[in-house]
Structure formats: C-alpha cells, structure tokens
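The feature domain 'BEN 1' is assigned by Swiss-Prot to 242-343. The domain 'BEN 2' feature in Swiss-Prot is assigned to 387-487. The annotation domain 'BEN 3' is assigned in Swiss-Prot to 548-650 on the grounds of sequence analysis. Sequence annotations record features per position, and here Swiss-Prot assigns domain 'BEN 4' to 715-816. According to Swiss-Prot, the mutagenesis experiment Lys20 to Arg carries the annotation: Partial loss of sumoylation. Almost complete loss of sumoylation, partial loss of transcription repression, no effect on subcellular location, loss of rDNA silencing; when associated with R-512. Here the residue is the original one, while Swiss-Prot reports the published mutagenesis Lys56 to Ala with the comment Loss of nuclear localization. What Swiss-Prot notes for the published mutagenesis of Arg57 to Ala is this: Loss of nuclear localization. Listed in Swiss-Prot is the mutagenesis experiment Lys58 to Ala, annotated as follows: Loss of nuclear localization. Quoted from Swiss-Prot, the note on the mutagenesis of Lys512 to Arg is: Partial loss of sumoylation. Almost complete loss of sumoylation, partial loss of transcription repression, no effect on subcellular location, loss of rDNA silencing; when associated with R-20.
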Amino acid sequence: MNSTEFTEDVEEVLKSITVKVETEAEDAALDCSVNSRTSEKHSVDSVLTALQDSSKRKQLVSDGLLDSVPGVKRRRLIPEALLAGMRNRENSSPCQGNGEQAGRGRSLGNVWPGEEEPCNDATTPSYKKPLYGISHKIMEKKNPPSGDLLNVYELFEKANASNSPSSLRLLNEPQKRDCGSTGAGTDNDPNIYFLIQKMFYMLNTLTSNMSQLHSKVDLLSLEVSRIKKQVSPTEMVAKFQPPPEYQLTAAELKQIVDQSLSGGDLACRLLVQLFPELFSDVDFSRGCSACGFAAKRKLESLHLQLIRNYVEVYYPSVKDTAVWQAECLPQLNDFFSRFWAQREMEDSQPSGQVASFFEAEQVDPGHFLDNKDQEEALSLDRSSTIASDHVVDTQDLTEFLDEASSPGEFAVFLLHRLFPELFDHRKLGEQYSCYGDGGKQELDPQRLQIIRNYTEIYFPDMQEEEAWLQQCAQRINDELEGLGLDAGSEGDPPRDDCYDSSSLPDDISVVKVEDSFEGERPGRRSKKIWLVPIDFDKLEIPQPDFEVPGADCLLSKEQLRSIYESSLSIGNFASRLLVHLFPELFTHENLRKQYNCSGSLGKKQLDPSRIKLIRHYVQLLYPRAKNDRVWTLEFVGKLDERCRRRDTEQRRSYQQQRKVHVPGPECRDLTSYAINPERFREEFEGPPLPPERSSKDFCKIPLDELVVPSPDFPVPSPYLLSDKEVREIVQQSLSVGNFAARLLVRLFPELFTAENLRLQYNHSGACNKKQLDPTRLRLIRHYVEAVYPVEKMEEVWHYECIPSIDERCRRPNRKKCDILKKAKKVEK
C-alpha cells in the first residue's frame, strides 16, 4: 500500500464519519441533549484532526517506513482520545459525560473500519449488547475483513497487534446505554467507568497469559513428538535389573505360591512381600507443600511389572495382557485400596495403634529377604502384628455373616467385638444406648460409626438412615437393655423364673459374649468373641424326659464342653449340635439342603426327636430357650439356615486336597536372571499346570470339539449361548469357578450396572439377601457340566462354582472386560 492509497482510504473514513454525525444531529431528540451532541461533535473533530495530521505526515515518509509509522501514530492516538474523554467526563454533567462517551465510542467505531459492519439506519446504534467487544473480537478472528476495508484493517490492526484500539473500544462500548438509565447509574456509582476499565484490563492480561501458556504447551508437544521419533519400538519396553531386596529365589517364590489360591492372590502376596514401604506411614503424612493437597499412594508401573514377572512363572496365562488386566490387576488395586481405606479409618481413631490387615498365618518376611535385611523385616513384622481394638479380622467377619440372619444381628456381633467393656462382669451396657436416648449415656460415636460402615458394606440397604435406625440401632439398644435381665452372680446357676415371656423384648438377643477370657484359649487366637463361660465340672446334665432315637445321640459332658467352647454364639452352638446329631446330612451329597425343621417350602422335616434333643441341650445352657417364642424366633431359623448353607469345613478340606504343589526348580536361582519375560519363558517351560490354574487346560474337552448340548429345561432364548460364545468364555477363564462367575456376568446383565444391584443377591438367598434366578443358575451349571465333566460334579459345583458366584455378587465394580460388554449387548 502506497501513500496515495492510504490518503484515499482516510478520506473515505472521514466522509462516513461526517455523514453519520450530521444524521445524528438531526435526530437529537431521540438521544440525550443538544449539549451532548455538541460535545460529541467536538470530540469527533479532535479525532478527525488527528487523522488528518497523521495522513499529511504519512505522505512525507518514504516507502520503506510504511509499516512502522502507522503503528506509532496509532499508539499516540489512543492516549490522546482517552485523555480527552477523561477531561470531558470531569467537566460535564453525568448525562453529558455519558453522551460524550457514547458519541466518542460511535465515532471511534467508525474510525477503525473493518471492526464493525456499516449500519444503514443512522438513528439505531449498530450494537447494543454488553460485552459486545469480546464477542465481536472473536468473530473478527473467525471472519477476517474483506474488500476495501482490508487495507485500512491491515494498517491499524496488523501493523502492531499489541496496540489494537480494541481496548479503547472495549472501554467505551459499555457506556452505550440510554441517557436516562446511564445517568442514574452514574449518579449512584460515579466510579463504574473505572471498575469496568479495570475489569477489561484484567481480562486482556489473562488472555495474554493463556496465549503464552498455550504456546509453551505446543512447544512441549513438539519436543515430546521429537523424542518419540528417536525411540525405536524395540526399546519401548524397559529392561531393568531390580535391586537385591526385590529379588526372590526359586524356593522363596515357591513358598509364597504354595500359600496362594490364584494368580491375583499371588500378586497381592508379592506386593506385600516386595514393597513393604507401600504399607507404612513413614514420610507420607505430609501433603504438597505448595498447594496443601493430601498425598495419595499408588502402584507404579515398575511395581506392577516386577510382580507380573514373578506371577508369570507359575501362571503363564498372565503373559496375556488381557488376562493380567482382568484377573490380577483389579485384585491388586482392590487389595491396596482396601488397606489404605482401613488405615484411614484407624487414623481417625484416638488410639494410634496399627491394625493387622494381613492374615495371621502370613509367612515371616525374614525368610524371604537377604540376611542384611532380616532385622528390618522382623521389625516390620512386629509392627504389622499389633492388633487394633477397632478392626475386625476377616475370619471373624466371615463367621459373623454366616451366623447373622439380619443386619441387626450382624451389628450386635460387631457391638460385642468393639465394645467389650460393656459386656464384662460389670454389665455396663445397660447404662448406654446408641445415641443417648432415654437419659442414658451415648456410645462412642467413632466405634459406632465403624459398626455402621461394616454393616453398610455387607447390607447395602442399611445405607438409608431410616433403615439403620429401625433395624440396627434399635437392635443394638435392645441388646444393651437385655443385659439387665441377664445380670447376676457368675457363681449362681441361672434361674428359670426370670425368663417368662412377658419380660422378653420383641427381638430376643442370642449373643452372650465375653472378651476377657481370651487368654484361656490359646488355640483360638483369631476369635475375639466368646460365650459366657460355664463351669462344666459343676454342671449336671439331666437325662432327657422323652424318647431318644439311640444312645449314640446322647452327648457326654466333655462333648458338650468341646462344642460349646468352639461356638461363636448360642445360635452357633445349636447349629453345631445339628451337625453332630445329623451326621448323615453333612456329607458330600449335601442331603441337608432337602430338609428343614418344619418341613415347609416343599422340603422334608428333620427328625423331631433329635431336634427336641438339641433344644434340651440348648436350654440347659441357655434357659431362655425354654420359652417357645424364643426357640421359634431365634433357634429354628438358625437350624434352617445351617441346612441351606454350604459346609465351610468341607470346603476348606476340599481346597486343601485339590491344592497343587507345582514342582519348582529349587536348583535354579531367580536372582541370577534379569527380570525378563523371555528368559522366564525359556527357563521355566515345564509340564502343564492343573485345570484350576491354567486357562489353556481348563476345559476337559478340546475347544475345537466342544459342543454344548441344549438344556433339557425351559430357558428364555436371550440367555442361551452359542458354542462359539461358550468357547470364548472358556478361553478367558482361569478355573471352573472363574468360568461360573463369568457366566454369571453374562446371564445376569441387569445386576452389573451402576446401581450395583448384585450386592443384594447371592446363590441361596441366605444372609438376608435375595436369591438369584434359579433358572439361570441351573443354566450356568448346565454349561459348567458341559465344559468340565467330572465324576464329583456336586463337589465342584458347591465348593468351586457357588463360592465364586457369591463372591462375584459381593465384589465391587472392577475394570470392564469383554465379558461385561457382551452382557450389555444381551440386555439391549
């Protein structure tokens, strides 16, 4: 662009401004006042004079300086216009000042062509929106000016972007309001103009900073891309030599494997063994020094890679990334998260003791580490075995769940566990209630909250406040009130006259525990809850006054003592008597599932004589059982539930029998190897693992020859699986139990949603839960029998499949896998 073209453009701008000012003068009645128009015209004249001077001086400059001069003059124009506006604002009335600012805004809007479209109607302003400048500026970037306006736009905008007059326009455009409203606003707050000016200044500064930040991000992205191009694909997997303390010998690894039940369990044990620092609070109590954000532990990729390398030795299927992500990785994350969630719960307690989160039979870490680290490992073991009074062992929780027929009973078990001081010889419990109702003292809210947390985990319905108060809090209060009925000297025999039916509450307590006698039973260290002790030496056992099926049914004093001392509660004592007096029902055939006490629900009735004998022994040690209502409400349900429930002892025995001890290469030392999957594949290629441990050898029939017969019972068509689908699930499964659990996800898609409805279900409907659809459960067993035909299918189903199904219902959501995606397709 030469000087002649620039002069012509400026003259066109001057003409357009003059026309608009004259039109506005004719319609002065529509605006504010003549004075405002006069001052507006003066301000326009000053701007025109500045432009004319600029154009005249422009002609004297050589062509080589065309890019710099307009920028200089424009920078000089902006402060001049601002100073003129400030003077007019100070020397005129609010209304006049507003008119001047509005006029100046319109005139400057015409001075800078290309930043707004021409307006045909001179009486109507071309813009009336607040923050017009911001939105219009965005449109300018998207739609660059065209035609004759482009040249002037390049002169005043592109020459020096940092000095754009848009800031002046932004300062003046908020003034474009009607005179009356603006005048009133100015009277109320004379500093509004300066506030708006400061606001837009801050916005411009923020925009500039964000632009710089985006530029730096772009540079970093380019640098990362450049580095990625230099790294060859073969070098993407890092080969690292772990430090000596993270290396295990073959014998040490085999010792851990022998204690593991699955690949995920082995991974968790290796996590504890190799990285004990992840489970300590040393140097981890501080948060971020800059922002104060609390630090959070997590498993790093090197941790996981080292664990995976060891797991692959005994579980080759883990070499498949999909198997690792579906079976081991979720269990690792769940184990690690549960540990720290429990640790946070302990830290919230007043006592600073550390709980034993791991199993009591855990192998001493000193055997696995080098001699130089034995002292450190032993100190870690000592610190990890300090029992906390506020943490319940996993074994205890399992037994509580087996015994509890309702959330209230489960809460009562936890009450005895966490508040042992209320149930000793002092009988302090009758002075307390959950929340201090009835003028009694309030239970420790922190320990009570722990009870509620445990109850909500296993009984999700208790998350509702009303359900908790009605079923659990009321049950706890009844238990505490019932201590007054049981008060009496320990030496005196219990009296029968204090147990009449009129004195019994609606919900009868069957738990009578004592925590102070734990030292007398060294063989049961994991037990924390006991029945009230009874001196069997002084106890006289009368003969029953009814006919007994045989003399072998009668129990001696020593037999009663043994059963009583191994029981968790008086209800558990009755269940153990059932097992002892009905041995024919507790075999591998599981005939007990066909029986109950009353013969209802299509089942057979248990022998009434032996049931009567059970009651005879129970009421001998627990006189409340003489009341028919107590016996029916509390004990009959326990006996029926024991008939439904699987035999825990039999299952443990079955697992012990099928546990495979893989012959490990003791002569080879893993420390001589770099932790490399390829080296492991070469050195540890041995005989195939048993079906329970390998997905490849899990199915008894070759997959190519697998043909699943059609079920001989009616099944809805959406739940029927093709042979191809069954083969895919078999390939993804690690054991027959895992296969059943995957079929559960496949056939019950409605339970595996965000609502977690599966937490309310289990296989049998025990523990106050709903029963899964029997038809689909029967279909799961049909598929299991098809791919895993064995002689003792009943054992496999009860000790492998049912526990896996129940565990899958209890387990929280984990990372989605292919089987879950297919389940969603079926739901659609």
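Note that Cβ sites are derived from N, Cα and C of the backbone, with glycine treated the same way.
Unsubstituted: the structure retains its original residues.
Counting residues of the domain 'BEN 4' (715-816) by DSSP class, helix then strand then coil, yields 64 helix, 4 strand, 34 coil.
Taken residue by residue, the domain 'BEN 2' (387-487) breaks down under DSSP into 71 helix, 4 strand, 26 coil. In terms of DSSP helix, strand and coil, the domain 'BEN 1' (242-343) has 69 helix, 0 strand, 33 coil. Broken down with DSSP, the domain 'BEN 3' (548-650) shows 69 helix, 4 strand, 30 coil.
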